[in-house]
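Q: The Zn(2+) binding site annotation in Swiss-Prot covers Cys19, Cys23, Cys35, Cys38, and the record cites sequence analysis as its basis. Residues or ranges marked as domain 'VPS9' by Swiss-Prot: 233-376. According to Swiss-Prot, the experimentally introduced change Tyr25 to Ala or Pro is described as follows: Strongly reduced ubiquitin binding. Loss of ubiquitin binding; when associated with D-58. Loss of ubiquitin ligase activity; when associated with A-26. While the structure shown retains the original residue, Swiss-Prot records the mutagenesis experiment Tyr26 to Ala or Pro with this note: Strongly reduced ubiquitin binding. Loss of ubiquitin ligase activity; when associated with A-25. For the published mutagenesis Leu57 to Asp, Swiss-Prot gives the following note: Strongly reduced ubiquitin binding. Listed in Swiss-Prot as a mutagenesis experiment, Ala58 to Asp is described as follows: Strongly reduced ubiquitin binding. Loss of ubiquitin binding; when associated with A-25.
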Amino acid sequence: MSLKSERRGIHVDQSELLCKKGCGYYGNPAWQGFCSKCWREEYHKARQKQIQEDWELAERLQREEEEAFASSQSSQGAQSLTFSKFEEKKTNEKTRKVTTVKKFFSASSRVGAKKAEIQEAKAPSPSINRQTSIETDRVSKEFIEFLKTFHKTGQEIYKQTKLFLEAMHYKRDLSIEEQSECTQDFYQNVAERMQTRGKVPPERVEKIMDQIEKYIMTRLYKYVFCPETTDDEKKDLAIQKRIRALHWVTPQMLCVPVNEEIPEVSDMVVKAITDIIEMDSKRVPRDKLACITKCSKHIFNAIKITKNEPASADDFLPTLIYIVLKGNPPRLQSNIQYITRFCNPSRLMTGEDGYYFTNLCCAVAFIEKLDAQSLNLSQEDFDRYMSGQTSPRKQESENWSPDACLGVKQMYKNLDLLSQLNERQERIMNEAKKLEKDLIDWTDGIAKEVQDIVEKYPLEIRPPNQSVAAIDSENVENDKLPPPLQPQVYAG
């Protein structure tokens with residue numbers, strides 16, 4: 001993809017983000033500008049062409065061998081192995097290396113493959129010797145619970161997924177490109193089976209494929225991310241060194257339409273950097289893409305707040321380059337390669353995830369090829385900045401003033417905020433102490449009033465009257481009763 005740098009800033013024609021074959025999907029530098037679908041077609045064509053050339057070479061060598069054999073009568077009995085057998089053996093070895101997803105779902109091939117695999121490797125199957133990590137167990141449980149809602153279709157998907165993981169366990173010696181091809185074939189085959197046989201709606205197919213990707217890549221991550229057989233780590237170190245060497249690049253040089261003096265914009269920039277750094281902590285390609293998407297949306301929000309209008313593509317790419325330079329994400333190339341190799345290809349070909357990922361690839365390519373002309377600098381200044389002899393930031397510091405330095409302005413603003421917070425805290429503490437004193441005084445006053453009342457009106461407890469009723473007693477004071485009620489004594 002060609003990147004153009006003009007005085008008004010970095011510009012990328014949006015058509016250059018698309019597949020160069022003209023299919024309408026997003027292309028990728030790792031696929032030589034093709035989309036996933038077209039790249040696979042071109043790759044298979046080149047592969048078939050190479051196989052055909054090897055076949056023709058083998059036939060030519062066989063003819064030469066036969067001619068030499070016919071001309072040499074003395075060596076007829078000594079030669080026990082003809083070149084045809086050698087050719088057959090070579091062809092069988094090539095055929096064995098061709099891995100397609102049909103091998104994973106064909107019953108006959110599974111039986112034969114398992115026998116050969118058992119003989120070649122004695123390691124236990126990952127379905128038996130499962131990883132015990134908490135994350136893997138959690139993802140497995142979530143995947144099983146998710147498939148339960150699909151009943152018979154879910155059982156078939158789970159069976160196919162387990163077979164795929166078992167097959168991949170014995171294919172770790174293959175190159176990372178061949179393992180990637182196996183994974184992409186598996187994605188494509190499962191999606192086609194659900195759409196044709198299962199009659200599953202496209203939106204549900206997408207959700208199922210997301211869960212399948214999450215399940216299998218969580219298990220395969222430590223084997224296929226930045227493997228030792230590739231130069232991914234070397235590329236990571238190279239891009240990190242390159243970004244550190246470009247630490248002097250300012251937003252003005254890239255024509256970044258973002259004003260970090262605005263607090264909301266500064267927060268968005270920090271969030272964007274955090275998101276793109278967080279990408280390395282994710283294990284699933286879809287989750288890594290989600291970090292790129294969140295980073296990009298924060299960039300668009302920062303531009304929108306600064307310009308008070310929606311951001312354009314010409315505004316987005318320079319800002320993304322600036323975020324990458326400022327954040328220097330860890331293992332950037334490894335993450336890009338991992339997403340390219342093992343993400344569900346439909347995500348990279350269409351949608352906002354594919355668009356943002358393609359722009360990130362463009363940003364990395366721009367950083368790798370960045371020169372004086374790209375930044376509208378003279379070659380002399382560019383060389384001085386790269387060598388560390390001087391820096392544009394040093395030149396700005398010569399005319400330093402508190403109002404001109406963004407960092408110092410932010411520092412004074414923060415100090416003012418701290419001073420205000422300190423005053424508020426002192427007021428709150430004084431009011432809290434006053435409230436505490438009032439509560440103590442109120443409690444003491446209530447206690448004193450209660451004590452005064454108790455002393456003034458003491459509580460006396462008297463024993464109950466134990467006297468019995470004396471109605472028939474002679475000691476009753478009858479004289480106090482009215483005459484009709486006075487008892488009369490009769491002589492008996």
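From the backbone N, Cα and C atoms, a Cβ is placed for every residue, glycine too.
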Q: In the domain 'VPS9' (233-376), how many residues does DSSP put in helix, strand and coil?
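A: Within the domain 'VPS9' (233-376) the tally stands at 112 helix, 0 strand, 32 coil.
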Q: Mind checking which of Leu57, Ala58 has the fewest other CB atoms within 10 A of its CB? They're the mutagenesis positions.
A: Leu57
Q: If you average per-residue pLDDT over the domain 'VPS9' (233-376), what number do you get?
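A: Across the domain 'VPS9' (233-376), the average pLDDT comes out at 94.
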Q: Looking only at DSSP and grouping its letters into three states, which state does Ala58 (mutagenesis position) belong to?
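A: For Ala58 (mutagenesis position) - judged by DSSP and reduced to three states - the answer is helix.
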